[in-house]
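Undergrad: Quick one: structure below, then a few questions.
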Amino acid sequence: MAIVETVIDGINYFLSLSVTQQISILLGVPFVYNLVWQYLYSLRKDRAPLVFYWIPWFGSAASYGQQPYEFFESCRQKYGDVFSFMLLGKIMTVYLGPKGHEFVFNAKLSDVSAEDAYKHLTTPVFGKGVIYDCPNSRLMEQKKFAKFALTTDSFKRYVPKIREEILNYFVTDESFKLKEKTHGVANVMKTQPEITIFTASRSLFGDEMRRIFDRSFAQLYSDLDKGFTPINFVFPNLPLPHYWRRDAAQKKISATYMKEIKSRRERGDIDPNRDLIDSLLIHSTYKDGVKMTDQEIANLLIGILMGGQHTSASTSAWFLLHLGEKPHLQDVIYQEVVELLKEKGGDLNDLTYEDLQKLPSVNNTIKETLRMHMPLHSIFRKVTNPLRIPETNYIVPKGHYVLVSPGYAHTSERYFDNPEDFDPTRWDTAAAKANSVSFNSSDEVDYGFGKVSKGVSSPYLPFGGGRHRCIGEQFAYVQLGTILTTFVYNLRWTIDGYKVPDPDYSSMVVLPTEPAEIIWEKRETCMF
């Protein structure tokens, strides 16, 4: 009774206060509680140091969201490579550098979960039953199904299709119109997402599907892409216009794929050597005998194209801007391409998949772009069992998150000389080559979708690592290499003020801030 009376007396006292005093208490109590909680948390020796923050729940979201790499470096200087911060109600434990890559990417499946970290974000975009909306074992098999369309023989067929799409874009898009113009200005944040989706749909989904992928269809993918924002990560569904457009785009794209799948099945028109759709229609039965439904295949197609879209659109936009800042690098690539074609006695139309492997300046430019501008600045896993951090007394409790940032290591002077300088030639050195993970590493593991390098302690991991390593790395190099050689063979360009735009971290994928334009002119070898 004494406790009840005390509570009643407290309520009566609160009600007797003025409105101003009541509001002050209501606003002040959460802040006081937050400060006390942080102090008590800091006393625990089994927890990574927590970055101090003033605003409850919101935490360090502003400083992290605006400049994540600067935020990481500032925290590292104060706490070391391991620390935690509050992000919109979630405690993120960060482990920077190659040891952090090893800790997160090679963590046991029983200890961390990418599915629990991303499912609420990706399922409204991709659809149900695929990627993170299924057990990890299913995802590993889905990746294996997709890899049947990502073979060397497939890449050989893709190169001329990708080049043809780019050349057609040069003729038809208002940014270029190369049959009518000799010079002009192009916004790479318009051109590169479109070129990427047109080339990917043509090569991966076939000629019939490409005819459906007009600019209005590309806009649907743009609406889907807007579902990958920080607000979507926190609030998967809100009654807001961009959520409605995301959902409408998902339904329309999925229905389009379903129609094509149904048509091919009814016609019996399925060729295992044609494209990704046919490959999935043939290879889509799990080890336990369960078959993917056509709806799940359609959803997986969305996920695959979206994954590649992010990497290639952002990477090609960035390398066009950097090469515009340093046109002499374009000339190095141009001479390399021209000399190779001269030996063959042909022009750009004769450039093959095998030729792309003989162009070190092209591949080094892509590699350097991915170093400076990794599409995802942070990668999360949700902790499902208490997780001890090696060589420390820290334990990450169940329900918290671990965060790794290869992009931080890519741009840190601890691992790369002059990291802020765009220098493709750095990859010619033996030390730099040793930093990159080889496709043919002898230390390999098979998570269910084919062997990948087990080693993830490299400071350079643009395609991630472990069981969630991107399976599209080689396709990305084929697509990006063809885009780069086609641009350089036909055009020479600069950027205004010879200054590359700053990165925009407001979305989940790091893109250039607007305006992001190149000023182009035709080369003498231009094909129009």
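The backbone N, Cα and C atoms fix where each Cβ goes, and this holds for glycine too.
Heads up, here are the entries from Swiss-Prot:
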type: BINDING; residues: Tyr64, His377; note: oteseconazole binding site
type: BINDING; residues: Tyr118; note: itraconazole binding site
type: BINDING; residues: Gly307; note: posaconazole binding site
type: BINDING; residues: Cys470; note: heme binding site
type: VARIANT; residues: Phe105 to Leu; note: In strain: fluconazole-resistant isolates
type: VARIANT; residues: Gly129 to Ala; note: In strain: azole-resistant isolates
type: VARIANT; residues: Tyr132 to His; note: In strain: azole-resistant isolates
type: VARIANT; residues: Phe145 to Leu; note: In strain: fluconazole-resistant isolates
type: VARIANT; residues: Ala149 to Val; note: In strain: fluconazole-resistant isolates
type: VARIANT; residues: Ser405 to Phe; note: In strain: azole-resistant isolates
type: VARIANT; residues: Arg467 to Lys; note: In strain: Isolate 13; azole-resistant
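Help me understand the surroundings of these features in the structure.
TA: The C-beta environment of His377 (oteseconazole binding site), restricted to residues of the same chain at least 6 apart in sequence and closer than 8 Å, consists of Pro68, Tyr69, Ser405, Gly407, Tyr408, Tyr505, Val510. Reduced to three states, the DSSP call for His377 (oteseconazole binding site) is coil.
Counting Cβ atoms from all protein chains shown, Tyr118 (itraconazole binding site) has 19 others lying within 10 Å of its own Cβ.
Just so you know, the Cβ of Gly307 (posaconazole binding site) picks up 18 other Cβ atoms within 10 Å once every protein chain is counted.
Counting only same-chain residues at least 6 apart in sequence, those with a Cβ under 8 Å from the Cβ of Cys470 (heme binding site) are Gly307, Thr311, Phe463, Gly464, Ala476.
Taking the Cβ of Phe105 (variant position) as reference, residues of its chain lying under 8 Å away and at least six apart in sequence are, in sequence order, Val404, Val456, Leu461, Gly464, Gly465, Gly466, His468, Arg469.
In the three-state DSSP classification, Gly129 (variant position) falls within coil. Around the Cβ of Gly129 (variant position), the same chain contributes Met292, Thr293, Gln295, Glu296, Asn299, each under 8 angstroms and 6 or more positions distant in sequence.
Taking a C-beta cut-off of under 8 Å and a sequence gap of six or more, Tyr132 (variant position) has these contacts in its own chain: Ala114, Glu115, Tyr118, Lys119, Thr122, Thr123, Leu139.
With a 10 A radius on its CB, Phe145 (variant position) counts 21 other CB atoms from all the protein chains. Look at Phe145 (variant position): DSSP puts it in a helix.
Ser405 (variant position) carries neither a helix nor a strand DSSP state and counts as coil.
Around Arg467 (variant position), the same-chain residues six or more apart in sequence whose CB sits under 8 Å from its CB are Leu109, Asn136, Met140, Tyr447, Gly448, listed in sequence order.
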Undergrad: Round to the nearest Å and give the CA-to-CA distance linking Phe145 (variant position) with Tyr64 (oteseconazole binding site).
TA: 37
Undergrad: How many Å lie between the Cα of Tyr64 (oteseconazole binding site) and the Cα of Ala149 (variant position)?
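TA: It is 38 Å, counting Cα to Cα.
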Undergrad: With an 8 Å cut-off on Cβ-Cβ distance and a minimum sequence separation of at least 6, pull the same-chain contacts of Ala149 (variant position), or say none.
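TA: Residues satisfying the criterion: Leu204, Asp275, Leu276, Ser279, Leu280.
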Undergrad: Three states by DSSP: which one describes Cys470 (heme binding site)?
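TA: DSSP call for Cys470 (heme binding site): coil, neither helix nor strand.
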Undergrad: Just counting, how many other CB atoms are there within 10 A of the CB of Ser405 (variant position)?
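TA: Excluding its own Cβ, Ser405 (variant position) sees 24 Cβ atoms within 10 Å.
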